[in-house]
Structures are given as C-alpha cells and as structure tokens.
Amino acid sequence: MTIIRKKHPLIKIINHSFIDLPTPSNISSWWNFGSLLGLCLIIQILTGLFLAMHYTSDTSTAFSSVTHICRDVNYGWLIRYMHANGASMFFICLFLHVGRGMYYGSYNMIETWNMGIVLLFAVMATAFMGYVLPWGQMSFWGATVITNLLSAIPYIGTTLVEWIWGGFSVDKATLTRFFAFHFILPFIITALVFVHLLFLHETGSNNPTGLNSDADKIPFHPYYTIKDFLGVLILLMGLMILVLFFPDVLGDPDNYTPANPLNTPAHIKPEWYFLFAYAILRSIPNKLGGVLALILSILILALLPLLHTSKQRGLTFRPITQTMYWILVADLLILTWIGGQPVEYPFIIIGQMASIAYFAIIVILMPMAGMIENNILNLD
C-alpha cells in the first residue's frame, strides 16, 4: 500500500497534499477552517446539483418550482435548506479563515493570499446570483439594485447594465443567465481552490508563533486528519441544528412573496453575509464613490502585505495591534448591523463613522501600531 501511495501518479498527489504533508506541530483549531471550507464547497455542489434537477429558470415558474421542491420532492425541503444555510456556514468559515490569516500574518504568503481574495470574490458572486434564483421579492429587487450599481461606471455603465440584464430590466433573460453562471462558478471555484492549495504547499503552513517551523514538522495524517474531522462534526452539527430547527432564521420573509416589479419592498437588503459591504456602499452619498468603496472593502485585503510594518509576523506577541484588530472585528459587526437597518438617522451617521473606521484601522492605525511596537522592542 505504501508503494502505491507514494508511486502512483494520481495517488501520490493526494499523498503529498493530505497524508505525508509536513505540517507545523503547533497549528491551532484556527487552521481547521480550510478543510471546513472544502466541506462546505462539497455540500453546496451536491445539494445544488439535486436542486438543479427540479428547478426551472423561468420567471413564470421559478418561484413555484422552489415551492414544488420543498413540498413534493422527497427530502426536497432538507436539500433546499441545507443549500441555503450551507451558504451561511460557508461565509462564517470564510470570514473566520480570512480573520485568522490577518491575525497570524498569513498574508505574507502573497500568492496564496491573493488567490484567496480571488476565491472570496468568486464565492460572493456565486452567492449573490444564487439569491436571485428563488425569484422572490428580495431576489428580484436585490438583483435590480446590485446590478444597477454598474451604471455608475462612466460612459459604458448603462449599456453594461442592459447587457447583463439581457433587456431593459431584470427579467427572464437575467434569471436564465444567473442560473447558468450560478451552476458553473462552483466548479471554477473548485479549480481555484486547487491553485490556492498549490501555492500554500510551496511555502508550507504558517503557525501561531509566526516563526519558521521547518525544524518541527509532523505528518498531516493521522494528526490533522483527526483534528479536521472533529471540526467537520461540529460544523455539520451546527448546520443541521440550523436546517432542522431554525431554517428561516437567516433568510428574509420578503423572499416568500413572489417577485413583483410593481411593488418595491420597504427595505431592500442582501443576505446577512453581505451587509457589512452594503453598509459601506450606502454610507457614501455618491453612487460611483459607493461602488468603489464597496469593491475596496474587499480589495483592501490585497494591500495587507504592503501595510505590514512589524518585525514580527503575527499578532501573538503584539498587544497594541491586537487591540486594533479586535476593534476592527467589532467595527465589522457594527457595519453588519447597520447594513440591515433603514436609511435614516441615527443609522446613516453610525454607518459613515464605522466605514471611516474600517479603512482607517487597516490603512493607518494597524501599520502605525506595528511601528510603535518595533520601537518598544528596540528600547533597552
């Protein structure tokens, strides 16, 4: 068996990636989220495949086809809610994975980090298009509002929006193409995941100390396969509690009303995992400025390697930057809350303050804290 594992052209790739992979001996549970994201992707592809067997991407039948899945298909309700809540679990794992990378300085592995940012954009695009497919009120108006943002692009904006819509409004053509893209993107994401892993295995994993761990490596299997399996059990338990007891807690009641272009919902808002970016978008009165801020809210992650000023890699031994980091986390929670609130006083000003704080902490305060800590270390 050992000979096959190490010699077979196909199996040896798996062997070098998941079995004999030299791994730092001290990586904590924060390193579990990579494998959990892989699990989420598999769950989403499988449940999505079975949903696609019964779904029809036509404006006249899309809403009723989802109802049909829930009522008439064997365990259709389970597949549908696993897919919807699986997306939420996916984003929880994504945010924790990115947060771990920021805390421990994993962004210094630049190729892996940039590939991760591309993956984040791809997953966000997929989730957005998936939200349009049930063709409820929030699906329709969410699609209208978000695609309309592209009209802020000078000169070509309006033409671009109509090209994406396939007409003069969000309609049948839009729904059909969104379904096509929503189906293909997870497979593109899977390919990108392998590239992400390829870059990661070039450098090896980071660890909580931020130090070189070449002198202290252990094989991935059985140590981290067992550890990852525990994470898998916890994730699946959390997902099934959500699906079986609170399936609609993260959804919007408006999406149980069929799409109606003549009736605008009181508060148009995306799923909870986009609310922080939506709050940043809304906090700028200018349309183009809002769109740029929205894109920058994610793209700013690519600047982290350039903004790293500390002599140490992670935040483990850096209390000042640690404080800034946790203020940033609190700020993101505030933005998420604001994104779900109506556009009125005092939410507008809170959103604007939180948006300024978000960019200021990342671009100014954290690099400054790193330099202050360097100076403290130099004091005799």
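Cβ atoms here come from the backbone N, Cα and C positions, even for glycine.
Keep in mind the model shows the original residues, not the substituted ones.
The annotation heme b b562 binding site is assigned in Swiss-Prot to His83, His182. When other Cβ atoms within 10 Å of the Cβ of His83 (heme b b562 binding site) are tallied across all protein chains shown, the result is 21.
The heme b b566 binding site annotation in Swiss-Prot covers His97, His196. The C-beta environment of His97 (heme b b566 binding site), restricted to residues of the same chain at least 6 apart in sequence and closer than 8 Å, consists of Phe33, Gly34, Leu37, Gly116. DSSP assigns His97 (heme b b566 binding site) to a helix in the three-state reduction.
In the three-state DSSP reading, His201 (ubiquinone binding site) counts as helix. What Swiss-Prot lists as ubiquinone binding site is His201.
Neighbour count (other Cβ atoms within 10 Å of the Cβ, all protein chains): 15 for Val232 (variant position). Among the sequence features in Swiss-Prot, the natural variant Val232 to Ala is noted as follows: In strain: Isolate LHS 541.
Listed in Swiss-Prot as a natural variant, Ile348 to Thr is described as follows: In strain: Isolate LHS 541. Ile348 (variant position) carries a helical DSSP state (H, G or I).
Here the residue is the original one, but Swiss-Prot notes a natural variant at this spot, Val363 to Ile: In strain: Isolate LHS 541. Taking a C-beta cut-off of under 8 angstroms and a sequence separation of 6 or more, Val363 (variant position) has the following same-chain neighbours: Ile300, Leu303, Leu307. Under the DSSP three-state reduction, Val363 (variant position) is assigned to helix.
Of the recorded residues, His196 (heme b b566 binding site) and His182 (heme b b562 binding site) place their C-alpha atoms 21 Å from one another.
According to DSSP, His182 (heme b b562 binding site) is assigned to a helical segment. Cα-Cα distance from Val232 (variant position) to His83 (heme b b562 binding site): 17 Å (rounded to the nearest whole number). Packing around His201 (ubiquinone binding site) is summarised by its Cβ count: 14 other Cβ atoms lie within 10 angstroms of its Cβ, all protein chains included. The CA atom of Ile348 (variant position) is located 33 Å away from the CA atom of His182 (heme b b562 binding site).
Other Cβ atoms within 10 Å of the Cβ of His182 (heme b b562 binding site), summed over all protein chains shown, number 21. His83 (heme b b562 binding site) sits 30 Å from His201 (ubiquinone binding site), taking the CA atoms of both as reference points.
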